[in-house]
Amino acid sequence: MATQISTRGSQCTIGQEEYSLYSSLSEDELVQMAIEQSLADKTRGPTTAEATASACTNRQPAHFYPWTRSTAPPESSPARAPMGLFQGVMQKYSSSLFKTSQLAPADPLIKAIKDGDEEALKTMIKEGKNLAEPNKEGWLPLHEAAYYGQVGCLKVLQRAYPGTIDQRTLQEETAVYLATCRGHLDCLLSLLQAGAEPDISNKSRETPLYKACERKNAEAVKILVQHNADTNHRCNRGWTALHESVSRNDLEVMQILVSGGAKVESKNAYGITPLFVAAQSGQLEALRFLAKYGADINTQASDNASALYEACKNEHEEVVEFLLSQGADANKTNKDGLLPLHIASKKGNYRIVQMLLPVTSRTRIRRSGVSPLHLAAERNHDEVLEALLSARFDVNTPLAPERARLYEDRRSSALYFAVVNNNVYATELLLQHGADPNRDVISPLLVAIRHGCLRTMQLLLDHGANIDAYIATHPTAFPATIMFAMKCLSLLKFLMDLGCDGEPCFSCLYGNGPHPPAPQPSSRFNDAPAADKEPSVVQFCEFVSAPEVSRWAGPIIDVLLDYVGNVQLCSRLKEHIDSFEDWAVIKEKAEPPRPLAHLCRLRVRKAIGKYRIKLLDTLPLPGRLIRYLKYENTQ
């Protein structure tokens, strides 16, 4: 039979389970469900039966106590609830998992307070029982009465022990604090009328007024303010009650606080005012209220971030619009020198960017060392990129050196960001607006080659990218474009067709003489050069000797020979060719003199120039000759 717990005016049942729901389950399934239930109960805390019993005894609805940080009283040992189905199953199969201990009966004093039994309390007092003695958690019966909302019991204890009205628990919580947290207004009013201090805070320096604002309890706030609660008290984070009510957009509570003397310009430990909180959290109505009462629209936190900056950062469009309409300064920078337009571009909010463009100083942007174009391109915000370019932002503005150093490749242009992201549309957009593809330490063309994106390569070359790009920090005797394309012969041929210079690949310092041992690739090609040592120039033959490239040495040399005249293979290259008998034809191909037609083709292409190779089709020559010049027919 289920255990019944009766209270005045209501009756609740606990421990009663619908066993028919589980009649169709096998024993294994029941065991599995029991394990899951036990884990859930352990995570949740008290059992369902205990929670139900508590709710019935308190005569409170299930939704009464929704707050995550509310103070809970120390639980006296409750009566043992009957064993449910899951516990029974688990005890049957594993007595070692569940050892149900006999719990002590409930404390009569606590039971009397929970039940609101004033006569029982009076009887205990008459019998000489000391009801002003705290338990191990520092709780008095007065605290229990305030927590459970038993105003009759509270008054009995107040009259019997008036000196305990402001006594604190070990968590430094007073009866006023507990009554406020639980929303028991009659208890709160009774305590304040009896002379309780309204401003005693807990260990976190949170006062009853602060907790009332946290719970959005306007009546409790009104009662506390009427009894002279300090409206400007700060918690350990420096927050006031007004900060808390603003964060919850509670206009009614805000009005009570401001009318009660709350300062609209009070700052927390980080220099944040209530208006800053409203802008940061997107509370437009609270923002309007504070502006009406004279709060500073241009308030800044300790890191110099303005309210407008935070609103842009969190993409609160209506808040940004309101702040700008009230004259907010869009040219205040944070500690990193960034403006609201920077963060809006980084977030990719087109509407906010459009609002900020007319009111943002280009001089301030230049001083910041980073253009909004960089941030939009870095995050692939193409729509914002279009808006900035339409507003005539300089597409070639470089990152400041101190900002470029934050990137390992020392990138500086918005174009580089677009190419790194493999964003073909943004790359084309920037190039159409005049982006210079040759401004970065590492050419964007090399990045495009590494990605293998022919469309991006073609765009960069069409807009003047140097096809013979080198890397200053890792010097080579031959173009880095060839080095990056070596592992893909079709890509290498594509670049050579467009005019890449292959001659330096065969200009070896050692010629037919002995070559020094090749250094390890990890120390030569991948590591950054030492600061106190000038990096040595890597020869082509040295690079193709790397283990990851050497197996392709023959085909690579074969492709390059189609784009050079009479050259001399060094001893190292000959060694590679001789290492595989099928490559013997490559050695024969390199022997001078090269065919006259081939030499003439090279002479014509050189006269045209690598930047005009794409104009070969316009020459007044036979189609067959044009194809030969373009290497479309190499026979």
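Placement of Cβ uses the backbone N, Cα and C atoms for every residue, glycine included.
The domain 'UIM' annotation in Swiss-Prot covers 26-45.
Among the mutagenesis experiments that Swiss-Prot reports, S38 to A is described with the note: Abolishes monoubiquitination.
Among the mutagenesis experiments that Swiss-Prot reports, S371 to A is described with the note: Abolishes phosphorylation. Abolishes degradation of FLNA. No effect on assembly into ubiquitin-protein ligase complex. S371 (mutagenesis position) has a Cβ environment of 25 other Cβ atoms inside 10 Å. Look at S371 (mutagenesis position): DSSP puts it in coil.
Quoted from Swiss-Prot for the published mutagenesis S371 to D: Phosphomimetic mutant. No effect on isoform 2 FLNA degradation. No effect on assembly into ubiquitin-protein ligase complex.
As annotated by Swiss-Prot, domain 'SOCS box' applies to 586-635, with the evidence given as sequence analysis. Helix, strand and coil residue tallies for the domain 'SOCS box' (586-635), in that order: 34 helix, 0 strand, 16 coil [DSSP].
According to Swiss-Prot, the mutagenesis experiment L596 to P carries the annotation: No interaction with Elongin BC complex.
The number of other CB atoms found within 10 A of the CB of C600 (mutagenesis position), across every protein chain shown, is 12. What Swiss-Prot says about the mutagenesis result for C600 to P is this: No interaction with Elongin BC complex.
Residue pair L596 (mutagenesis position) / S371 (mutagenesis position) shows a Cα separation of 53 Å. Of all Cβ atoms in the shown protein chains, 8 besides its own fall within 10 Å of the Cβ of L596 (mutagenesis position). Rounded to a whole number, the C-alpha distance linking S371 (mutagenesis position) with C600 (mutagenesis position) is 49 angstrom.
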